[in-house]
Amino acid sequence: MAFQDPTYDQNKSRHINNSHLQGPNQETIEMKSKHVSFKPSRDFHTNDYSNNYIHGKSLPQQHVTNIENRVDGYPKLQKLFQAKAKQINQFATTPFGCKIGIDSIVPTLNHWIQNENLTFDVVMIGCLTENQFIYPILTQLPLDRLISKPGFLFIWANSQKINELTKLLNNEIWAKKFRRSEELVFVPIDKKSPFYPGLDQDDETLMEKMQWHCWMCITGTVRRSTDGHLIHCNVDTDLSIETKDTTNGAVPSHLYRIAENFSTATRRLHIIPARTGYETPVKVRPGWVIVSPDVMLDNFSPKRYKEEIANLGSNIPLKNEIELLRPRSPVQKAQ
């Protein structure tokens, strides 16, 4: 019969001998949970939209969740957008359209400049359609006399044409008159969109450019910190994505809203040097004079327009409610 120590506990001995095989106790786990590692992890989560497009033909912009309501979750910005839209409609001229051929655009605008003494504070050239004759407009038209100082110029074109126009905008003579400020981008939701560029081209390329680009240029000197009566509610993002509410037409309403929110000017002109056809109509908009071969209304009168501007004023007046809500440039501290 084997001798057995009276102090020996078989279960306790098994527990002690096997302690090195068990995991850490609760106290050790709590200590490790408090430790935070700042080293980058090798395994990280990525949204591989290129892979999604290859396998499911789903474009990256279709995965953006807040394109329908860009200010969702920001009640202050929602209130600002509503108040600003209401004020813009209140101080807008009659929707004017000037229906003329492409070859008559430059002579007509020259007549307005020389004989009617018309100037505009905001001028937008181009739309979301192909075959635009933008280069002749920029080279033949005295835009420095058509646009007031300070003033704003928006030029919309596809990726190919905007690269050609960039060479012109970098020209020394042009740079003295207009200072290129920002670039805006509009992206259609998919290839079925009427705004998808290159639909009239039959050849297929490996890489397709689907964006529309806009160069925003400024005449004169404008500072955000001191010229709040000119640059007012610049809360729109530089990237715009087509929404379900975007109506069929040559110009989405969001393109107009960017210019309306950016500047308080009431004298706005839109030049569309292209035939858009009946499938993509050019609709008039309150507060704008739209010059196009296919504009749906031809009612522009320089005399009537100047009378309405005289009653409204050349700038939208400041409103306390909007002033309290709109973002401002930070005030620099005196050193």
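The backbone N, Cα and C atoms fix where each Cβ goes, glycine too.
At each noted site, the model still has the original residue.
Quoted from Swiss-Prot for the published mutagenesis Cys127 to Tyr: Decreases interaction with VIR1. Under the DSSP three-state reduction, Cys127 (mutagenesis position) is assigned to coil, being neither helix nor strand. There are 25 other CB atoms within 10 A of the CB of Cys127 (mutagenesis position), with all protein chains counted.
Quoted from Swiss-Prot, the note on the mutagenesis of Phe186 to Ser is: Decreases interaction with VIR1. The Cβ of Phe186 (mutagenesis position) has Leu128, Trp156, Phe195, Gln211, Trp212, Cys214, Ser240, Ile241, Glu242, Pro252, His254, Leu255 as same-chain neighbours under 8 Å, each 6 or more residues away in sequence.
Recorded in Swiss-Prot as a mutagenesis result, Met207 to Arg carries the remark: Decreases interaction with VIR1.
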